Amino acid sequence: MAFRHLAVARLKSLLVLCAVLLLVHAMIYKIPSLYENLTIGSSTLIADVDAMEAVLGNTASTSDDLLDTWNSTFSPISEVNQTSFMEDIRPILFPDNQTLQFCNQTPPHLVGPIRVFLDEPDFKTLEKIYPDTHAGGHGMPKDCVARHRVAIIVPYRDREAHLRIMLHNLHSLLAKQQLDYAIFIVEQVANQTFNRGKLMNVGYDVASRLYPWQCFIFHDVDLLPEDDRNLYTCPIQPRHMSVAIDKFNYKLPYSAIFGGISALTKDHLKKINGFSNDFWGWGGEDDDLATRTSMAGLKVSRYPTQIARYKMIKHSTEATNPVNKCRYKIMGQTKRRWTRDGLSNLKYKLVNLELKPLYTRAVVDLLEKDCRRELRRDFPTCF
């Protein structure tokens with residue numbers, strides 16, 4: 001009889017151990033999608049559908065959780081920097097409290113329209129406002145396991161006031177949405193023509209080496225969200241987030257626009273080969289992105305205009321970001337060149353990587369002279 005009780009006890013212990021191992025395996029290799037069983041019938045959401053239902057129905061995480069290794073011209077980021085991020089994830093993937101649950105499918109504290117902060121607190125003040133943010137601008141919920149791991153990629157140069165305003169607004173929003181996130185500021189070195197698309201590719205490459213992100217949101221520094229229901233999460237299809245901007249009277253300037261803020265999974269970025277590296281100066285890279293998205297068999301999705309709303313910070317034209325006079329010639333060749341222009345041929349030099357309290361700062365040399373020399377082969381009259 002005693003032997004029988006002992007056998008039953010051992011069997012129960014074995015079953016509990018198996019359950020724990022299955023849970024850990026699931027959390028590492030396939031954290032459940034927010035709404036992986038939901039689908040949408042159209043790539044563009046219709047305005048007369050209930051706004052929040054439309055958001056939820058178009059939210060999913062379909063990419064795997066494993067880090068990818070892209071070929072680049074710089075060595076893998078040091079173990080010290082990787083460890084700084086990975087230490088944060090250990091208690092999430094292997095919690096001491098095995099009863100820790102995933103966060104609610106709908107974040108519980110969303111209110112809809114929110115205050116947009118236009119003041120410019122200094123960095124020390126911002127650190128006091130957001131004390132729970134980890135090194136590198138890495139935030140995550142404390143009382144539940146985040147359902148999404150999101151890297152915010154911001155191309156940047158010489159706009160510190162805008163950066164502080166954006167950080168103030170984004171950290172407030174992203175914490176409320178219960179995301180596991182970090183903000184990456186990808187800063188181009190001085191004395192080069194600004195290249196937004198290539199900075200996006202570099203941001204993706206650097207961020208992917210630090211942490212197993214599922215979703216990448218490419219975000220202009222001068223756009224501030226006006227509604228907290230605009231979820232910064234992984235889309236089923238690539239998503240144009242900045243649908244309604246005050247500068248354009250909250251209307252799309254044209255139907256094919258894919259600029260401002262875009263959200264793509266790792267799988268999407270692989271399929272479209274990232275952004276073009278060849279648009280030096282203002283204009284062209286966002287329309288090129290729309291074309292390569294279509295060529296890869298994907299569609300651009302949007303949330304309803306009453307949710308996907310943004311305020312744009314006013315700014316003057318920058319001397320280092322002149323209008324790209326060759327943009328139309330390059331865009332005319334996108335269908336021919338997109339598979340060999342992007343992540344697949346990305347070349348840059350990582351000058352500095354710094355985990356600041358509110359963001360990760362990556363300073364990069366985009367090797368403009370070398371790239372322009374190569375471009376002359378395809379566009380001899382432009383470069």
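Yeah, the Cβs are placed from backbone N, Cα and C, and that goes for glycine too.
DSSP classifies ASP222 (Mn(2+) binding site) as coil under the three-state reduction. Residues or ranges marked as Mn(2+) binding site by Swiss-Prot: ASP222, HIS315.
Experimental mutagenesis is annotated in Swiss-Prot for GLY260 to Arg, with the remark: In ye43; resistant to Bacillus thuringiensis crystal5B toxin. Neighbours of GLY260 (mutagenesis position), defined as other CB atoms within 10 A of its CB across all chains, total 19.
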Q) Relative to the Cβ position of ASP222 (Mn(2+) binding site), how many further Cβ atoms are located within 10 Å? A) 19
Q. How many Å lie between the Cα of ASP222 (Mn(2+) binding site) and the Cα of GLY260 (mutagenesis position)?
A. 9
